[in-house]
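If you look up Swiss-Prot, you'll see E502 marked as active site, proton donor. For Q174, Y194, G195, W196, Q217, W446, R447, A448, D449, E480, H481, Y505, the entry in Swiss-Prot reads substrate binding site, with the evidence type experimental evidence. Record note (Swiss-Prot), mutagenesis Q174 to N: 280-fold decrease in catalytic efficiency. The unchanged residue is displayed. One entry in Swiss-Prot concerns the mutagenesis experiment Q174 to A. Its note says: 1300-fold decrease in catalytic efficiency. According to Swiss-Prot, the mutagenesis experiment S198 to A carries the annotation: 13-fold decrease in catalytic efficiency while nearly no effect on substrate affinity. One mutagenesis experiment named in Swiss-Prot is D449 to N, and its note says 330-fold decrease in catalytic efficiency while only 2-fold decrease in substrate affinity. Swiss-Prot lists D449 to A among its mutagenesis entries, and the accompanying note reads: 1200-fold decrease in catalytic efficiency. The annotation that Swiss-Prot gives for the mutagenesis experiment E480 to A or Q reads: Loss of enzymatic activity. What Swiss-Prot notes for the published mutagenesis of E502 to A or Q is this: Loss of enzymatic activity. Under the heading of mutagenesis, Swiss-Prot lists Y505 to A and annotates it as follows: 150-fold decrease in catalytic efficiency.
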Amino acid sequence: MHVPPTDPARSAPPASPHRRRRPKALGLTALAAAMLMAVPTTQAAFGSDVRPAAAQEVVGGGDLGPNVLVFDPSTPDIQGKVDEVFRKQESNQFGTDRYALMFKPGTYNDINAQIGFYTSIAGLGLNPDDTTFNGDVTVDAGWFDGNATQNFWRSAENLALNPVNGTNRWAVSQAAPFRRMHVKGGLNLAPDGYGWASGGYIADSKIDGEVGPYSQQQWYTRDSSVGGWGNGVWNMTFSGVEGAPAQSFPEPPYTTLETTPVSREKPFLYLDGDDYKVFVPAKRTNARGTSWGNGTPEGESLPLDQFYVVKPGATAETINAAVDQGLHLLFTPGVYHVDQPIEIDRANTVALGLGLATIIPDNGVTALKVGDVDGVKVAGLLVDAGPVNSETLVEVGSDGASGDHAANPTSLQDVFVRIGGAGPGKATTSIVVNSNDTIIDHTWVWRADHGEGVGWETNRADYGVHVKGDNVLATGLFVEHFNKYDVQWSGENGKTIFYQNEKAYDAPDQAAIQNGDIKGYAAYKVDDSVTTHEGWGMGSYCYFNVNPDIRQQHGFQAPVKPGVKFHDLLVVSLGGKGQYEHVINDIGDPTSGDTTIPSQVVSFP
């Protein structure tokens, strides 16, 4: 899934598909005892490992557990502690360790925080400029020989950076959001050596200098400000970005919307004096630029004692009891097995994960169910399918939901789904959205193509995302490798701004993917009954490495109606491993050969 950037003078990685090599296994080291000096926060007494029975009152507030490391400028040996986490997590792609590195407001000098798997770094101010690094927050790809295409599951948030050499490096692929950041310099999105990279997502951020994507295949930037944008490979999409390049797809491949129709930034933890709170930003319509650039952002602050602070070992029964009592949910870093769905049926509930908190459904249950109510905010969670097939992993609203939530929509933000990779996993449909007006803001829904428990039937997952509600908006939709439809859209007036897809690598033959008389299931299917739908900046790639003779009829399928519109579509055959015959329906040139050159459609119909 990789080609050189458009300017070979700046970098020249070879053209070749991605994620074909397994990473080298590196031994895990124990965290140094000195790291424990970064003491987890304490507030009201919570802290017992013994969880209350569901019939008992669930207590809100408390400490944030051992995997949230909180620093202030006087903490000794900050660099050493951060480095120790990185050594543990640099190549720990399918491990169970989770960390959140939290920095109290202040100035930190000579810091280079390298961020590995399942690690989140964040400032604890209300605004990014409250917490300043004279230094860098870095993601590179030394662990994988300069290939950044497996730099998944990590995040940076709510910090200001003065990069040491003037440019910060954030060389990531999917599920690695860069939110609410102020880079007082440039931002390099490619690894050292300009190897392959497959990102990515920026939101609510200000980059004073130029952003250099270099070898990045695609990228989505929302409601931000940039000092310039260097290049594009296949698909660079912007909505509500000050300083974004002008609309010019296909050459250069820039898709630019002046504003984002509806957005609401992700909730985040911060310090108000000595008290921990969660800030819940307000919804914005037709947003452009950051939410914080003009001072205090609009939104609501919730004290920590209104949250059940969920720690590893907590049961779904207790989590649900907390919601029933009126508490919000703050998942501390860890892995949580649930034997029944986590159910959020109360309007305006916040469920926020720290450090890529991970939920695994046992015995085929659904991991998370959100009711058809107003304003639920779910953010910062990884749902990892279990070995017994789940019909669904995440549901928003029940089937047939009909409520009007336009004034106060439910949102899924940085909610990631994985089927296989860490071990056997199966799910029929990963995410089902029944509620009207839902916002899906940055998700990576991934049927694993490498790791443990991977095979056409071993990690069977027919459908990625199925949208049934009306007026649903997806901003930054990454869905890959499903056995049938990656995205199916049945609701009216849906919108998608940026879509990245790969079809499943491991189809054994043409018959395995045949969809009636259609060769292969579309990567993005709009049902024939739909009359209004619109999408911008959308790409699908194929790499049928098991059987390169497979033909995919099209990447996109939609009814030909005046209200169904697409802008800036592309399909790519990665190294000639399989081919597309068209881009959308029977429109668009076929891909051919092994040159990894996209076939594009600028507008549909």
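Numbering starts at 1 and runs along the chain as it is shown here.
Every residue, even glycine, has its Cβ placed from backbone N, Cα and C.
Where a substitution is noted, the model still shows the residue that was there originally.
Proximity to H481 (substrate binding site), defined by a C-alpha to C-alpha distance within 10 angstroms, is shown by the following mutagenesis positions from Q174, S198, D449, E502, Y505: D449, E502, Y505. Y505 (mutagenesis position) has a Cβ environment of 24 other Cβ atoms inside 10 Å. Annotation: E480, Y505 are the recorded positions among G195, Q217, E480, Y505 whose CA atoms are within 10 angstroms of the CA of D449 (mutagenesis position).
Look at S198 (mutagenesis position): DSSP puts it in coil.
Cα proximity to Q217 (substrate binding site) (within 10 Å) is found for the following mutagenesis positions from Q174, S198, E480, E502, Y505: S198. Counting other Cβ atoms within 10 Å of each Cβ, the recorded positions Q174, S198, Q217 show the lowest value at Q174. Cα distances from G195 (substrate binding site) to the mutagenesis positions Q174, E480, E502, Y505 are smallest for Q174. DSSP assigns Q174 (mutagenesis position) to coil in the three-state reduction, placing it in neither a helix nor a strand. Each of the recorded positions G195, E502 was scored by the other Cβ atoms within 10 Å of its Cβ; the lowest score goes to G195. For R447 (substrate binding site), the number of other Cβ atoms no farther than 10 Å from its own Cβ, over all displayed protein chains, is 30. Ranked by Cβ neighbours within 10 A across all protein chains shown, the mutagenesis positions D449, E480 are led by E480. Between the alpha carbons (Cα) of E502 (mutagenesis position) and E480 (mutagenesis position) lies a span of roughly 5 Å. Take the CB of H481 (substrate binding site) and look out to 10 A: across all protein chains shown you find 25 other CB atoms.
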